[in-house]
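Comments concern the structure below.
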Amino acid sequence: MKNLDINTFDNIEDIPLGSSEQDPYDFFTLSDRNVMNSDMKKNIVQWNSRYSYNQLKNKDSLIMFLVEIFRSLFVSNCIDKNIDNVLLSIEEMFIDHYYNPQHSRLKYLIDDVGIFFTKLPITKAFHTYNKKYRITKRLYAPPTFNEVRHILNLAQILSLEEGLDLLTFDADETLYPDGHDFNDEVLASYISCLLKKMNIAIVTAASYNNDAEKYQKRLENLLKYFSKHNIKDGSYKNFYVMGGESNYLFKCNEEATLYSVPENEWRHYKKFVDYDTVQEILNISEKCLEKVIKDFGLCAQIQRKEKSIGLVPNKIPSLNIKNEQKNYMIKYEVLEEAVIRIKKEIIKNKITAPYCAFNGGQDLWVDVGNKAEGLLILQKLLKIQKKKCCHIGDQFLHSGNDFPTRFCSLTLWVSNPQETKACLKSIMHLNIKSFIPEVLYENQ
């Protein structure tokens, strides 16, 4: 940990705060003006509102693009011979996109590709992964979607040589199983260790208004670990929780409990959305969800909160009852259908306020605000550049609420807390000379 180089900015002037000009997309004004302009902010809004069949499972465009390249090499039986030349070409495209994200060749080939805030060493990442799993020696099983996802994660981790100032996490399926509370001492130890070197935030869709106790309950075991290891050195001050995507901010005090941060300390970094617009988004969503329940005969209910609305099963499935009926479960494809219907209606009503309609796997939620806005608030509050911020999450498809963070942060796409631990272990040991990235395949 001693060698993890974390740089901070002494003055707010060190980071330009973007244009003061107001436009319909000003909630995406970023901390370094030279990376994102108004057209790119508009592009984020358009992709946040995109709806198509292609957003279904494992349809990430960049990963599928690489899968097809590797698969063509595999089919032609020349992956072992030609892989270096192919990786060099891919890396050149990545570098071109890093310098010119709006007009790169990669952008023309993959129109929804995110922004690269670091140069991705895909060649080194592939060979690291191949050294352990020997992809190039396989005869009948071509590289898969998840393998390419892991390789891109490795490339992103290997690009962090300058260190990080802010590490953010999704909650469910990233830090703990969906619907559960945090309960992993090893993961807590990794987060605690990194907290001594950087700011860490959990950016979650969970919306309990400003009720710090409810967030405290979900994270109780993590905060207990902080009470033993992060109070004396004051590193507990580096921990944040952003609830409701971007609507409620909490910090940790010296008793390792959460408290609500006064709005006057951070609300000016957030786009103002008036009450009528909030209600319009929720009303449109509620009408769509009522129609979905009727059309598909769902055993589900609508839950409406201050700035969010959700479709949840009437009963959560039990893992212990084998013969229990499962007809109350909502099919993944039905949730996707509902997300697309809601986005379509919001677009028709020409609403430009930040929002997020996402498929949670077992339920669906629509929030006023989104994780991109949540990350941008933290970046501005802490005066941190986007290339020094990394978000770890499991919902990076177009219908997932982590997707917008690709336009304002580095990202690592995990599928479970075990993969999160592997990523953190690699980040902790990144600048050690004998460092070998932790490679964790999905089924291990």
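One-based numbering along the chain as shown.
Any Cβ shown, glycine's included, is placed from N, Cα and C.
K41 to L appears in Swiss-Prot as a published mutagenesis result, with the remark: 9.4-fold reduction in affinity for IMP and 4-fold decrease in catalytic efficiency at pH 5. 4-fold increase in affinity for IMP and 4.4-fold increase in catalytic efficiency at pH 8.
Here Swiss-Prot flags K132, H150 as ATP binding site, drawing on experimental evidence. Following the DSSP three-state reduction, the secondary structure of H150 (ATP binding site) is helix.
The annotation Mg(2+) binding site is assigned in Swiss-Prot to D170, D172, D394. There are 24 other CB atoms within 10 A of the CB of D394 (Mg(2+) binding site), with all protein chains counted.
As annotated by Swiss-Prot, active site, nucleophile applies to D170, with the evidence given as a curator's inference. Sequence-distant neighbours of D170 (Mg(2+) binding site) (same chain, 6+ residues apart, CB-CB distance under 8 A): I202, V203, T204, K371, H391, I392, G393, D394, Q395, N401, D402. Under the three-state DSSP scheme, D170 (Mg(2+) binding site) falls in the coil class.
Residues annotated as IMP binding site in Swiss-Prot: D170, D172, D178, T204, S207, S308, D363, K371. Neighbour density for T204 (IMP binding site): within 10 A of its CB lie 27 other CB atoms from the protein chains shown. Mapped onto three states, the DSSP output places T204 (IMP binding site) in coil.
For D172 (mutagenesis position), the Cβ neighbour count at a 10 Å cut-off comes to 21, with all displayed protein chains included. Looking at Swiss-Prot, you'll find the mutagenesis D172 to A noted as follows: Loss of catalytic activity towards IMP. 1.2-fold increase in affinity for pNPP and 8.6-fold increase in catalytic efficiency at pH 8.
Here the residue is the original one, but Swiss-Prot notes a mutagenesis experiment at this spot, D172 to N: Loss of catalytic activity towards IMP. 3.9-fold increase in affinity for pNPP and 422-fold decrease in catalytic efficiency at pH 8.
Here the residue is the original one, while Swiss-Prot reports the published mutagenesis Y176 to L with the comment Severe loss of catalytic activity. DSSP assigns Y176 (mutagenesis position) to a strand. Annotation for Y176 (mutagenesis position): spatial neighbours F182, N183, D184, P417, criterion Cβ-Cβ under 8 Å with sequence separation of six or more.
Around the Cβ of D178 (mutagenesis position), the number of neighbouring Cβ atoms within 10 Å comes to 14. Here Swiss-Prot describes D178 to V as a published mutagenesis experiment; the accompanying note says: Partial loss of catalytic activity.
Among the mutagenesis experiments that Swiss-Prot reports, D363 to V is described with the note: Loss of catalytic activity. Cβ neighbour count for D363 (mutagenesis position) (all protein chains, 10 Å cutoff from its Cβ): 18.
Secondary structure at W365 (mutagenesis position), as computed by DSSP, is strand. Around the Cβ of W365 (mutagenesis position), the same chain contributes A205, S308, I309, G310, L311, C356, A357, F358, N401, each under 8 angstroms and 6 or more positions distant in sequence. Mutagenesis annotation in Swiss-Prot: W365 to Y or F, described as Loss of catalytic activity in presence of ATP; the structure shown retains the original residue.
Swiss-Prot lists D367 to V among its mutagenesis entries, and the accompanying note reads: Loss of catalytic activity. Counting only same-chain residues at least 6 apart in sequence, those with a Cβ under 8 Å from the Cβ of D367 (mutagenesis position) are A205, S207, G244, E245, N247, K307, S308, Y355, C356, F358, N401.
The Cβ of F403 (mutagenesis position) has 27 neighbouring Cβ atoms from other residues within 10 Å, across all protein chains displayed. In three-state terms derived from DSSP, F403 (mutagenesis position) belongs to a helical segment. Swiss-Prot lists F403 to A among its mutagenesis entries, and the accompanying note reads: Partial loss of catalytic activity.
Recorded in Swiss-Prot as a mutagenesis result, F403 to L carries the remark: Reduces catalytic activity in presence of ATP.
DSSP assigns D394 (Mg(2+) binding site) to coil, not to a helix or a strand. Apart from the site residues D170, D172, D394, the chain places the Cβ of F169, A171, E173, T174, L175, D178, G393, Q395, D402 no farther than 8 Å from the centroid of the site's Cβ atoms, the recorded Mg(2+) location.
Proximity to D178 (mutagenesis position), defined by a C-alpha to C-alpha distance within 10 angstroms, is shown by the following recorded positions from K132, H150, D172, F403: D172. Around K371 (IMP binding site), a 10 Å sphere centred on its CB holds 30 further CB atoms from the protein chains shown. In this structure, the binding-site residues K132, H150 were compared by how many other Cβ atoms lie within 10 Å of their Cβ, and the smallest count belongs to K132. Closest to D172 (mutagenesis position) by Cα-Cα distance, out of the recorded positions K132, H150, D363, F403, is D363.
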